[in-house]
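Some features that Swiss-Prot has for this protein:
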- Ser37: active site, nucleophile (ACT_SITE)
- Asp325: active site, charge relay system (ACT_SITE)
- His328: active site, charge relay system (ACT_SITE)
- Ser64 to Thr: Strongly reduced activity toward 7,9-di-O-acetylated sialic acids and strongly increased activity toward 9-mono-O-acetylated sialic acids (MUTAGEN)
- Arg103 to His: Strongly reduced activity toward both 7,9-di and 9-mono-O-acetylated sialic acids. Increased activity toward synthetic substrate (4-nitrophenyl)acetate (MUTAGEN)
- Trp109 to Ala: Reduced lectin activity (MUTAGEN)
- Leu168 to Ala: Reduced lectin activity (MUTAGEN)
- Leu170 to Ala: Reduced lectin activity (MUTAGEN)
- Phe207 to Ala: Loss of lectin activity (MUTAGEN)
Amino acid sequence: MLSLILFFPSFAFAATPVTPYYGPGHITFDWCGFGDSRSDCTNPQSPMSLDIPQQLCPKFSSKSSSSMFLSLHWNNHSSFVSYDYFNCGVEKVFYEGVNFSPRKQYSCWDEGVDGWIELKTRFYTKLYQMATTSRCIKLIQLQAPSSLPTLQAGVCRTNKQLPDNPRLALLSDTVPTSVQFVLPGSSGTTICTKHLVPFCYLNHGCFTTGGSCLPFGVSYVSDSFYYGYYDATPQIGSTESHDYVCDYLFMEPGTYNASTVGKFLVYPTKSYCMDTMNITVPVQAVQSIWSEQYASDDAIGQACKAPYCIFYNKTTPYTVTNGSDANHGDDEVRMMMQGLLRNSSCISPQGSTPLALYSTEMIYEPNYGSCPQFYKLFDTSGNENIDVISSSYFVATWVLLVVVVILIFVIISFFC
């Protein structure tokens, strides 16, 4: 009997390999997701169209045919489906982005399709960086500036739908002009301590009017903030070339001037409002691509980099054996998303570990984003790569187990 009792403590001290579950995970119940039709239970093809377990739909802010990038720049239009994304959670999983890709073949001026994929990468880079210190992310409509001058709607040279945000409008003259816009400190019950705001313009300056060359500049300005673009490079007539370019700005609540020198006025109509939490938690992003029949891009992978983001790349093409169509119901992603069904012990690029062997300290830096190769239940000395933070819960569990075995032995001895 003594050997049986000694078995349990010796087992506890044995180093056991940890095999991560590849895919996103969460350590606490305070998590949320952002998605598209592959996580949208309101889609008529659901649940066959889902890449996530159906019971997780309430955890995701999702809209079929939409994306967070697309929704920031456009309103609902025949070519675009906009959605007011809104979700809150200390830990965040992003699985969207494919609805704006080379398949859409979008270009506004001379930047081309590749130029817009670069803008998509810039947007998601800033979104993921800002989201690490925010619990809530909410796309909001901004109040239109008052006392707008006479404006004519801008157009794309390609006859595509010009982005609605920011608004790019043609002035009736070239007198330097400013209008005020406000980034609010709250939206409903959501506190906005920061905003993700697009700043877009046509580059290379010098827009021609009546054969004359006019410089061009735009800016967002307040007493404590300035961001602008100015270019007077002459490009006249048929040689004149312009790219639609966007930068994505971290801006605080307040009143700003949108100013212009030249032909166009640019001001924002939407922003992603975010609050601020007192810890930094890297976000997780899953590769969002089409099946091989359509062109995809790697913007999500390029945007999601350590230390602010953990990227989960597919290892096979988008492949469906039991979905609603060739682009909904990928076998590999469905398997990857199973890790979201339960709390995990640690999160890393290699996956999550659904073992209750780690303390809640794993959500804080520098623990979040790493998992040990082995665990030892009691021993916390030595190499940090093979030991994890033990907790009194597990110590108590093993002590109780030993006590129960001893008690059973005593009872058996008493009746014998």
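Just so it is clear, glycine is given a Cβ too, placed from its N, Cα and C backbone atoms.
Substituted residues are absent from this model; it holds the original ones throughout.
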TODO: State the three-class DSSP label for Trp109 (mutagenesis position), counting H, G and I as helix, E and B as strand, and everything else as coil.
DONE: coil
- [ ] With an 8 Å cut-off on Cβ-Cβ distance and a minimum sequence separation of at least 6, pull the same-chain contacts of Ser64 (mutagenesis position), or say none.
- [x] Asp36, Ser37, Asp40, Thr42, Asn43, Ser49, Val81
Task: Neighbouring C-beta atoms (10 Å sphere around the C-beta of Leu168 (mutagenesis position)) - done: 23
Task: Using Cα positions only, nearest of the mutagenesis positions to His328 (active site, charge relay system) (Arg103, Trp109, Leu168) - done: Arg103
Open item on the list: At 10 angstroms around each C-beta, which of the recorded positions Arg103, His328 has the fewest other C-beta atoms nearby?
Closed with: Arg103
Open item on the list: Please list, in sequence order, the residues in the chain of Leu170 (mutagenesis position) that are at least six apart in sequence and whose C-beta is under 8 Å away from its C-beta.
Closed with: Leu151, Gln152, Ala153, Gly154, Lys263, Phe264
Open item on the list: Measuring Cα to Cα, how far is Trp109 (mutagenesis position) from Leu168 (mutagenesis position) in Å?
Closed with: 13
TODO: In whole Å, note down how far the CA of Arg103 (mutagenesis position) lies from the CA of Leu168 (mutagenesis position).
DONE: 25
- [ ] Could you tell me which three-state DSSP class Ser64 (mutagenesis position) falls into?
- [x] coil
Task: Rounded Cα separation (Å) that holds between Arg103 (mutagenesis position) and Asp325 (active site, charge relay system) - done: 17
TODO: Note down the number of other Cβ atoms within 10 Å of the Cβ of Asp325 (active site, charge relay system), including every protein chain shown.
DONE: 11
